[in-house]
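Noted in Swiss-Prot for the protein shown:
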ACT_SITE  LYS133  active site, proton donor/acceptor
BINDING   13-16, 35-45, 86-88, 111-113, LYS133, 153-155  NADP(+) binding site
MUTAGEN   GLN86 to Val  Confers some isoeugenol synthase activity; when associated with Y-89
MUTAGEN   LEU89 to Tyr  Confers some isoeugenol synthase activity; when associated with V-86
Amino acid sequence: MAEKSKILIIGGTGYIGKFVVEASAKAGHPTFVLVRESTVSDPAKGKIVESFNNSGVTILYGDLYDHESLVKAIKQVDVVISTVGQMQLADQTKIIAAIKEAGNIKRFFPSEFGMDVDKVNAVEPAKSTFAIKVQIRRAIEAEGIPYTYVSSNCFAGYFLPTLVQPGATDPPRDKVIISGDGNAKAVFNEEHDIGTYTIKAVDDPRTLNKTLYIKPPKNTLSFNELVAIWEKLIGKTLEKIYIPEEQILKDIATSPIPINIILAINHSTFVKGDQTNFVIEPSFGVEASELYPDVKYTTVEEYLSHFA
């Protein structure tokens, strides 16, 4: 069997980054994480770095904004996975420049882990947020860097514990607010599964220069179907309040940052159905649960059962 690629994760202490690092180490890849020295002294992040150390991950000190340290780190690996957060998406041009200079990278995974930004029809301000990811994609392609874009749609941990109810900390037990008519389908993926599928794609020729869509059939659901699963789990029918699209668009226009961004992303997802309103063609994409049927992914029903 071929040797497993050495992987560098940039942004590994972030929300989805932790799961990617864990999956990489678990799969037996020599795993490296780029961290700033200041990160280690941060109480919460320091604990994460410590857990990486304990699982055999190599910590490399460096910074997205320090070109030398970036090139030095990249030269030690075969694959770079970026999981940087929203504020640093545009600065991934610095990673692209370092990859070009290093000249040894077999594949780059930019920070995606959401909707396929080439397929969305979002309104502002989500439109501008997605546009940054589009610019990074085009920059990677223009430089001829081999890539995989991971479209993992909705993080279960963001959406399912509250069933996307505004301002809620628990799932609804009496009434539920539904965007639009509740028929547009979205996809909900548990974060460990996102990490697992991402790492499986690293050395897979089938995912090279393609988008890897994580769209398991049991987790591809309309909001009405999602509510029906929850109702079954709690043995109760909820009162349903449907918010028409024109009201949602008004709310987006009048809400402050970051509420307006969240509302606009939810509009794209749950009203427009931007995660599911296209067919995955072999020319540009592959679907994770089809490629890796051995992965026992967490279903939405299993996930929600912990809250029932």
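Glycine is no exception: its Cβ is also placed from the backbone N, Cα and C atoms.
In this structure the noted substitutions are not present, so the sites keep their original residues.
The structure, with features from Swiss-Prot marked on it.
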| residue | record | Cβ contacts under 8 Å, 6 or more apart |
| --- | --- | --- |
| THR13 | NADP(+) binding site | VAL33, VAL35, THR39, LYS45, ILE48, VAL49 |
| PRO43 | NADP(+) binding site | none |
| GLN86 | mutagenesis position | THR129 |
| MET87 | NADP(+) binding site | none |
| LEU89 | mutagenesis position | SER111, ILE132, LYS133, ILE136 |
| PHE113 | NADP(+) binding site | ILE16, THR83, VAL150, SER151, SER152, PHE155, ILE194 |
Number of Cβ atoms other than its own within 10 Å, given for PHE155 (NADP(+) binding site): 18
Reduced DSSP assignment, MET87 (NADP(+) binding site): helix
Three-state secondary structure, PRO43 (NADP(+) binding site) (per DSSP): helix
Residue among recorded positions VAL35, THR39, LYS133 with least C-beta crowding, 10 angstrom cut-off: THR39
